[in-house]
Amino acid sequence: MLTIDTTIEWLGKFNEKIQENKAYLSELDGPIGDGDHGANMARGMSETMKALEVSNFGNVSEIFKKVAMTLMSKVGGASGPLYGSAFLAMSKTAIETLDTSELIYAGLEAIQKRGKAQVGEKTMVDIWSAFLNDLQTDSASKDNLEKVVKASAGLLATKGRASYLGERSIGHIDPGTQSSAYLFETLLEVVA
């Protein structure tokens with residue numbers, strides 16, 4: 001279960017993972033997007049960490065709300081609104097429960113509502129849904145996350161910028177799926 005300290009630790013680890021993989025995320029985004037997913041996420045998480053360092057929080061909900069507001073205002077493209085919506089929904093859920101499955105469910109619902117995407121459309125919904133299922137069946141692991149990331153390459157994009165490529169979107173890993181994998185890998189490191 002998340003606490004104030006473990007939540008901040010999780011976000012710090014996620015930031016490190018994003019910074020380390022900034023170029024790779026943008027490389028993934030190049031063929032099927034604007035090529036800026038890594039730069040956008042790195043900037044957003046850097047700003048998020050700055051915001052967390054200068055704030056005092058009474059609960060996990062307040063942390064998630066700060067993350068949401070920062071990502072929505074600092075991350076360009078679709079990633080800011082999608083991740084921001086997820087963290088905002090998680091902040092509302094965290095008022096009632098800190099159950100990891102419930103938090104991820106809230107985030108997934110918000111992403112689906114914002115992006116109007118379903119499972120199988122080569123979006124971050126695929127990995128959020130798979131991770132939620134794994135949490136609910138006590139089978140969440142880094143290996144399972146990596147399988148979902150790799151499987152995204154075989155999907156036809158029907159949402160977002162990648163959908164403009166049609167069949168040419170097949171064969172490319174979805175960058176939002178990869179960045180979400182980093183989010184969940186680092187969560188597992190903290191709550192395991």
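Here the Cβ of each residue, glycine as well, is placed from N, Cα and C on the backbone.
Just the original residues are modelled here, none of the noted substitutions.
Mean pLDDT for the domain 'DhaL' (5-189) in this predicted model: 96. According to Swiss-Prot, the feature domain 'DhaL' maps to 5-189.
Sequence annotations record features per position, and here Swiss-Prot assigns Mg(2+) binding site to Asp29, Asp34, Asp36 based on experimental evidence. Long-range Cβ contacts of Asp34 (Mg(2+) binding site) within its own chain (separation 6+, distance under 8 Å): Gly77, Arg161.
Secondary structure at Gly115 (ADP binding site), as computed by DSSP, is helix. Taken from Swiss-Prot, the feature ADP binding site covers His37, Gly38, Ala39, Asn40, Ala78, Ser79, Gly115, Met124, Arg161, Asp174, Pro175, Gly176.
Non-local neighbourhood of Arg114 (mutagenesis position): Pro81, Leu82, Ser85, each in the same chain, at least six residues away, with C-beta under 8 Å from its C-beta. Here the residue is the original one, but Swiss-Prot notes a mutagenesis experiment at this spot, Arg114 to Glu: Reduces activity 100-fold.
For the published mutagenesis Arg114 to Ala, Swiss-Prot gives the following note: Reduces activity 3-fold.
Record note (Swiss-Prot), mutagenesis Arg161 to Ala: Loss of activity. The unchanged residue is displayed. Counting every protein chain shown, the Cβ of Arg161 (mutagenesis position) has 14 other Cβ atoms within 10 Å.
Among the mutagenesis entries in Swiss-Prot is Tyr164 to Ala, noted as: Reduces activity about 20-fold. Under a cutoff of 8 A between CB atoms, and with a sequence separation of 6+ in the same chain, Tyr164 (mutagenesis position) has no neighbours. Tyr164 (mutagenesis position) falls within a helical segment according to DSSP.
A distance of 6 Å separates the Cα atom of His37 (ADP binding site) from that of Asp29 (Mg(2+) binding site). For Asp36 (Mg(2+) binding site), the number of other Cβ atoms no farther than 10 Å from its own Cβ, over all displayed protein chains, is 19.
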